[in-house]
Structure formats: structure tokens, C-alpha cells
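Colleague: So Swiss-Prot lists these for the protein:
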type    : residues     : note
MUTAGEN : Ser5 to Ala  : Abolishes interaction with LDHA and LDHB
MUTAGEN : Tyr12 to Ala : Abolishes interaction with LDHA and LDHB
Amino acid sequence: MWRDSLCAAAGYALGAGTRLRSVLSSRKLQP
């Protein structure tokens, strides 16, 4: 049961990291 929550947390963190990275890259592209 804890493994499911751990996997969900990992997926959420990965998605948040990707979203943050895309926002930073887009912000860096636009002066």
C-alpha cells in the first residue's frame, strides 16, 4: 500500500519537475 503512494509521489514530483523545467526554459528563451 505504501508502495502505491510512493510511486504516486514520484510521478507527481517528476511531473512537477518537468513542468518547472519547461517554464524555466520558456522564460529563458523570451528576453
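Any Cβ shown, glycine's included, is placed from N, Cα and C.
Not measured: the values here are computed from a predicted model.
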Colleague: Measuring Cα to Cα, how many Å separate Tyr12 (mutagenesis position) from Ser5 (mutagenesis position)?
Modeller: 10
Colleague: When a 10 Å sphere is centred on the Cβ of Ser5 (mutagenesis position), how many other Cβ atoms does it contain?
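Modeller: A count of 9.
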Colleague: For a quick check of packing: other C-beta atoms within 10 Å of the C-beta of Tyr12 (mutagenesis position), how many?
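Modeller: A 10 Å sphere around the Cβ of Tyr12 (mutagenesis position) contains 10 other Cβ atoms.
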